[in-house]
Each structure stands twice: as structure tokens, then as C-alpha cells.
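Beneath this line is the structure, given in C-alpha cells, with notes to follow.
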Amino acid sequence: MSERQGAGATNGKDKTSGENDGQKKVQEEFDIDMDAPETERAAVAIQSQFRKFQKKKAGSQS
């Protein structure tokens, strides 16, 4: 349930910066090969760090 709250907070931030989306989309388009081994390794590393963060966050709130 706390994951949904985190996603809601992120969506709230996106709404405030949504005014300049038309200009930013042109600059932020990237062609990322999702099947590349280095992309998969990066995704695993990011997910691992996120899980550690969530575990630490859950432990400190109790």
C-alpha cells in the first residue's frame, strides 16, 4: 500500500511541471535498446537499490 502512496506523490510532482512538457519532450527523447545486456544490468542494479531503500524506509517507520 505504501508503494501506491509513493506513486501518487510522484504523479503530483509531474502535474506541476506539466506546463513545459511540449518543449521538454523534444529534448528528452532517447533511443534505448531494452534488450541490451548493459541495460538489463542497469535495471537490476536500480531495482536492487530501490528494494534496499524501501526496506530501510519500512524499518524506520515502525
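Think of each number as a place in line: the chain as shown, counted from 1.
Placed from the backbone N, Cα and C atoms, the Cβ positions cover glycine too.
No noted substitution is present; original residues retained.
All protein chains shown were included, and the count of other CB atoms within 10 Å of the CB of GLU29 (mutagenesis position) stands at 7. Mutagenesis annotation in Swiss-Prot: GLU29 to Ala, described as No effect on the calmodulin modulator function; the structure shown retains the original residue.
Of all the Cβ atoms in the protein chains shown, 4 others lie within 10 Å of the Cβ of ASP31 (mutagenesis position). Under the DSSP three-state reduction, ASP31 (mutagenesis position) is assigned to coil, being neither helix nor strand. Quoted from Swiss-Prot for the published mutagenesis ASP31 to Ala: Decreased calmodulin modulator function.
Less than 8 angstroms from the CB of ASP33 (mutagenesis position) sit THR39, each of them six or more residues away in the same chain. For ASP33 to Ala, Swiss-Prot lists a mutagenesis experiment annotated as follows: Decreased calmodulin modulator function.
Quoted from Swiss-Prot for the published mutagenesis ASP35 to Ala: No effect on the calmodulin modulator function. Within 10 Å of the C-beta of ASP35 (mutagenesis position) there are 7 other C-beta atoms, taking all protein chains into account.
The secondary structure of PRO37 (mutagenesis position), as reduced to three states from DSSP, is helical. In this view, PRO37 (mutagenesis position) is surrounded by 8 other Cβ atoms within 10 Å of its Cβ, with every protein chain counted. Per Swiss-Prot, mutagenesis PRO37 to Gly is noted as: Loss of the calmodulin modulator function.
The feature domain 'IQ' is assigned by Swiss-Prot to 39-62, with sequence analysis given as support.
Cβ environment of GLU40 (mutagenesis position): no same-chain residue six or more positions apart lies under 8 Å away. For the mutagenesis experiment GLU40 to Ala, the note given by Swiss-Prot reads: Decreased calmodulin modulator function.
Here the CA atom of ASP35 (mutagenesis position) lies 18 Å from the CA atom of GLU29 (mutagenesis position).
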